[in-house]
Amino acid sequence: MEAPALEQRQSLHDSSERQQRFTSLILPNGVGCSSREEPQGSGGLLVPHNDNDIDNDLASTRTASPTTTDFSSSSSDDNSTTLETSVNYSHSSNTNTNTSCPPSPITSSSLKPAYPLPPPSTRLTTILPTDLKTPDHLIRDPRLIRLTGSHPFNVEPPLTALFEHGFLTPQNLHYVRNHGPIPSSVATPPATINKEEDDSLLNWEFTVEGLVEHPLKISVRELMDASKWDNVTYPVTLVCAGNRRKEQNVLRKSKGFSWGAGGLSTALWTGVGLSEILARAKPLTKKGGGARYVCFEGADQLPNGTYGTSVKLAWAMDPNKGIMVAHKMNGENLHPDHGRPVRVVVPGQIGGRSVKWLKRIVVTKGPSENWYHVFDNRVLPTTVGPEESGEKTEEMERVWRDERYAIYDLNVNSVICEPGHGEVVSLRGDEGAGTYRLRGYAYAGGGRRVTRLEVTLDQGKSWRLAGIEYPEDRYREAQDGEELFGGRLDVSWRESCFCWCFWDLEIPLSELRKAKDVCIRAMDESLALQPKEMYWSVLGMMNNPWFRVVIHHEGDTLRFEHPTQPMLTSDGWMDRVKKEGGNLANGFWGEKVPGAEENVVKEEPVKEISMVDEKVTRLITLEELRQHDGEEEPWFVVNGQVYNGTPFLEGHPGGAASITGAAGQDVTDEFLAIHSENAKAMMPTYHIGTLTPSAPAALKSSSTSDPALSDPSRPIFLQSKTWNSAILTFKESVSPDTKIFHFALSHPAQSIGLPVGQHLMMRLPDPAKPTESIIRAYTPISDGTLERGTLRVLVKIYYASPTEDIKGGQMTQALDALALGKAVEFKGPVGKFVYQGRGVCSVNGRERKVKRFVMVCGGSGVTPIYQVAEAVAVDDQDGTECLVLDGNRVEGDILMKSELDELVERAKPMGRCRVKYTLSRPGAEWEGLRGRLDKTMLEREVGEGDLRGETMVLLCGPEGMQNMVREVLKGMGWKDEDVLVF
């Protein structure tokens, strides 16, 4: 049977029917103001309304009284957040001085504007409790959906709220993509800025440099000066490249976090066109200059350096592309989350190109070498999986750097917003004879217009056209010279489309009740069409298959189910189908295909590693266990099973103390928390029996049998077999992702009791599982033998990095979130190395004498290295030579640099200590070594193995670095006993 032809329907954009359905709510000049005669409105919207709702909507917007909405669960909650809705715009120089009403943001002699103005900004007065635990401490809207936990701040608005606000999104509901903390210099919430801080932000400068004839340095104050720069205003829809990624993650986990369909927002941006700025700088495109790209760099300090990216110079110089350096958003100064005080806005391209907190614009011959440009915002071939993408091979490096895979222009995309997820429509009586109006949004990239939106109720056998409304076109009708928010409205001459559009289609309920689902697809003016099938890629970006909403027929109602919901919730038809065994990649959304062989997808069971020897049947009493609680033959218990650690005293990476300290104890929590799967697989070798049924409880009750060990007045804090508490008193930030945590010991005269070169164990309750603990080993930066009353621990905080599929450090994030005044438990010392001073050290209890230490470290691995180097440097009688090789990616990653440099100065008279820093991604001004700690560098700086055994290599850093260094040193003739890994 021939499929019905596409329903031919006049575009409602120009029809009278459309004008009845869509109402433009225009911002009022204010209650009682006579200078303009617009109706009182709440702004923002060319929003589709039901015909019978128009009068109610207009009536409801005629009030200018502030409203307060309490989003707390109880009115008595001290942590509740109050939101005040009010009109608060920045104005042009002819601002109305009548303070009884808001002045108009529009400057012209024309009548009232026919284009949308922003909704009233929402004033939030309280920092949310979750943000008090992060480095940002910013006031944020509690309605925003957090996609990566509390930090970093990556959020999207609820789809319903986003759509209901219409064409323009309030600043407080605009989606946010932050890779790390907000730069501290701009993190003060705008509502609390004092004059001094405001001036400092107006004095914020960014540079234009590189391959230009006239380098520039421009302050925000200068940028806003109409006598110096042509400020313009126009609307732009920003879209995260990960919008709709959750759908890809359900099919197959990508390396990115789960955006829903709300990863986009639209605002009126005010600033100066990048083409004008570059025209003054004059890029050197000829005479051997070769300028082809424009790189942007922000002020945020991240694990991989500052955030930066690039676009092609030809685009940046094209006024029609509309790339802007913006300082206002919806008439307001930028919020810190949106780039305060100045940012780049790149219309039609993914949001990742619009760099926030702008500090540098650099004209170059090639694309940006910034880590975030190379290893983010790419659609790699679908054959590249998560494991392969992380391989450190030349081939994989080449794939990542292939500019063909970089994402610039957005692709065409569309979403069904109404019906919403979980919405129920009644079919009872007269209601069932009516219609339902499907509504949603669509967008395209590169300035291209969405030219059609098609809807199918039969899974693509037939299609019908929806009407499309383009609110952006209303700005093209503005009169020449009209200003908005201090910038010339710069839209009328453009052919490009920078914004989303709205579509709608009336469907008889009688047809919906026969359908299994509703699918939509959009096409842009280049005839690019949304595909039916998903193109999965390892970063999960640019997902744009047909948007499908399932219809559930439940008696006399219809219930609608969207594909997914943002975050980690398993809500939506995709998760449901997957759990039912459906194959989401079968081309039919996981449904069973008539005539096709059923292919049930089963989840792989989690493989548990056995830690017992099944042949061992011996029962061990508590008395027997206690006979082995010393150093001679240490036994310990894990999960009720008894293990003999004696054979592994020599080989344990943490030294014999790690085992003898556990002797006679149940160390289940500690063992499972810190040991790898490989370590667990080794355990059957040391398994000797099972505790008798009554022994575990008795062992637990006797764990604190010696009161002297926990006596707070004892002179030494650390105990090898007992956990003792210290109070967190202060967190000292030393870099964006590193802090020194200060703890108060039991009394001011108490020493830590940690020999040089040893570590301690730290234990915290797991916030996600209160009945479980997190345990990790750390090396304090305190002097473990001399310092009294306090304990200082330097910790690099591994924040969640969704782009790289990293959940973040369990311990470090929990420690960072811990409130001051809370207790943390410690135990120790542990470790196989002790430096006794003046060249004497011991390894696993065996003493040896050295004349030279070569210490290789990276990142927070510097802490045990610093301990040893300090012990050498502060003792004028210690003639041991020290060479420290500290390798990092960027200069901001170097920890304790000033302390290490001070040690060098202190030991300078005898020239005993040298420190060399090397960076794999150095900045232009870096004067130290460049490159990785590789074979070439180790051969040059360390040399061949010392056959006399008078030199030791001490090594601490990331596992990959440690393995590489050990392998290289082995090839250079270094013996295993001369290379020690902390």
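Cβ coordinates are placed from backbone N, Cα and C, and glycine is handled just like the others.
What you see is the original sequence, not a version with the noted changes.
The structure displayed is predicted, hence computed values, not measured ones.
The feature Mo-molybdopterin binding site is assigned by Swiss-Prot to Cys240. The heme binding site annotation in Swiss-Prot covers His652, His675. Marked as NADP(+) binding site by Swiss-Prot: Met952, Val953, Leu954, Leu955, Cys956, Gly957, Pro958, Glu959, Gly960, Met961. Annotated domain 'FAD-binding FR-type' per Swiss-Prot: 721-836, in sequence order. For the mutagenesis result His652 to Ala, the note given in Swiss-Prot is Little loss of enzyme activity. One mutagenesis experiment catalogued in Swiss-Prot, His675 to Ala, is accompanied by this note: Loss of enzyme activity.
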Rounded to the nearest Å - Cα separation of Gly960 (NADP(+) binding site) and Cys240 (Mo-molybdopterin binding site): 32
DSSP residue counts for the domain 'FAD-binding FR-type' (721-836), split into helix, strand and coil: 11 helix, 60 strand, 45 coil
Would you identify the secondary structure of the residue listed as 'Mo-molybdopterin binding site' according to DSSP, in three states? coil
Could you state the whole-number distance in Å separating the C-alpha atoms of Leu954 (NADP(+) binding site) and the residue listed as 'Mo-molybdopterin binding site'? 45
When you measure from the Cβ of Cys956 (NADP(+) binding site), which residues in the chain that are at least 6 apart have a Cβ under 8 Å away? Val856, Cys857, Gly861, Val862, Thr863, Pro864, Ile865, Gln962, Val981, Phe982
Compute the C-alpha separation of Met952 (NADP(+) binding site) from the residue listed as 'Mo-molybdopterin binding site', stating it in Å without decimals. 51
In angstrom units, rounded to an integer, how far apart are the Cα atoms of Pro958 (NADP(+) binding site) and the residue listed as 'Mo-molybdopterin binding site'? 32
Cβ neighbours of Gly960 (NADP(+) binding site) where a neighbour is any other Cβ within 10 Å: 10
Note down the number of other Cβ atoms within 10 Å of the Cβ of Pro958 (NADP(+) binding site), including every protein chain shown. 14
With every protein chain in view, how many other Cβ atoms are within 10 Å of the Cβ of the residue listed as 'Mo-molybdopterin binding site'? 24
